[in-house]
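This report concerns only the one structure given below.
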Amino acid sequence: MWDYSEKVKEHFYNPKNAGAVEGANAIGDVGSLSCGDALRLTLKVDPETDVILDAGFQTFGCGSAIASSSALTEMVKGLTLDEALKISNQDIADYLDGLPPEKMHCSVMGREALQAAVANYRGETIEDDHEEGALICKCFAVDEVMVRDTIRANKLSTVEDVTNYTKAGGGCSACHEAIERVLTEELAARGEVFVAAPIKAKKKVKVLAPEPAPAPVAEAPAAAPKLSNLQRIRRIETVLAAIRPTLQRDKGDVELIDVDGKNVYVKLTGACTGCQMASMTLGGIQQRLIEELGEFVKVIPVSAAAHAQMEV
């Protein structure tokens with residue numbers, strides 16, 4: 001379980017500036033629902049002074065994503081665009097009295113959304129470096145340019161650091177070799193030598209290997225407490241049942257539609273449909289499920305029309 005500061009909890013349970021800003025003239029979209037994290041930042045900018053008058057956010061992600069987005073909107077209000085662009089992802093984390101290392105990618109996403117919103121306001125196009133050859137992590141659609149920029153901005157030195165800040169390498173691990181290559185080049189540029197960290201899984205194998213034959217056999221079932229699909233579905237339903245009364249008090253509800261691998265499809269109904277807080281509701285559900293199941297899952301909203309098609 002991650003240790004969150006009181007400020008992170010405050011911005012998660014009582015987020016500031018949730019929802020789209022009315023009359024926004026700057027919009028920044030980053031992330032992807034299919035990858036489990038998405039953020040839209042909307043700004044209202046005074047065209048004569050370039051001062052940010054108001055800011056709002058809509059996000060689909062974990063509690064740290066909500067807290068980081070909430071913090072960012074508070075930080076930028078009253079600043080000029082150029083002043084706001086000086087805010088780093090570390091500044092966002094510091095504003096929240098710190099984030100767990102595994103959640104630093106949420107602050108990076110906030111900074112990217114701010115850059116995208118400013119570019120949108122100025123009519124600029126953010127360089128698209130997501131060419132096929134530049135894509136490093138296919139699981140989370142992270143390109144080489146983002147990996148390099150994040151390594152430089154945060155002085156990262158390990159694959160684990162890169163995963164914490166960008167999510168690259170957090171899926172199938174096939175991109176670890178490419179990440180190590182980039183780390184080798186970037187560390188060399190700042191006069192350092194990259195040393196690959198030992199893989200924790202290998203240490204476990206070394207310890208177990210000398211054990212007598214009966215011990216590993218006895219340990220095998222206990223070492224793999226994987227839930228069956230039926231058990232997973234039951235746990236998911238239990239979590240939704242616990243959340244449902246809160247939604248029903250606001251005349252909303254949530255329904256489990258399907259579970260496909262790590263994808264959990266749900267349908268929001270009643271007042272939850274089209275609610276500005278819907279993305280936050282989904283993010284909260286996803287966080288609860290991850291904690292309950294002990295594995296990463298993506299909560300994906302299904303519209304009424306899509307649900308009807310699934311039933312046919």
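Note: Cβ is positioned from N, Cα and C throughout, glycine not excepted.
At each noted site, the model still has the original residue.
Noted in Swiss-Prot for the protein shown:
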- C35, C62, C106: Fe cation binding site (BINDING)
- C137, C139, C172, C175: [2Fe-2S] cluster binding site (BINDING)
- C35 to A: Slow diazotrophic growth, normal [2Fe-2S] EPR signal (MUTAGEN)
- D37 to A: Increases stability of iron-bound protein (MUTAGEN)
- C62 to A: Slow diazotrophic growth, normal [2Fe-2S] EPR signal (MUTAGEN)
- C106 to A: Slow diazotrophic growth, normal [2Fe-2S] EPR signal (MUTAGEN)
- C137 to A: Slow diazotrophic growth, loss of [2Fe-2S] EPR signal (MUTAGEN)
- C139 to A: Slow diazotrophic growth, loss of [2Fe-2S] EPR signal (MUTAGEN)
- C172 to A: Slow diazotrophic growth, loss of [2Fe-2S] EPR signal (MUTAGEN)
### Query
How would DSSP class C172 (mutagenesis position) in three states?
coil
### Query
Expressed to the nearest Å, what is the distance separating C137 (mutagenesis position) and C106 (mutagenesis position) at their Cα atoms?
17
#### Entry: Candidate recorded positions D37, C62, C106, C172, C175, pick with smallest Cα gap to C139 (mutagenesis position)
C172
### Query
Far apart in sequence but close in space: which same-chain residues, 6 or more away, have a Cβ under 8 Å from D37 (mutagenesis position)?
G31, T59, F60, G61, C62, A65, H105, C106, M109, K167
### Summary
If you count the other CB atoms within 10 A of the CB of C139 (mutagenesis position), including all protein chains displayed, you should get 16
### Sparsest Cβ surroundings (other CB atoms within 10 Å) among the recorded positions C172, C175
C172
### Cβ packing number for C137 (mutagenesis position), 10 Å threshold
27
### Summary
DSSP, reduced to three states, assigns C137 (mutagenesis position) to strand
### Query
According to DSSP, which of helix, strand or coil covers D37 (mutagenesis position)?
strand
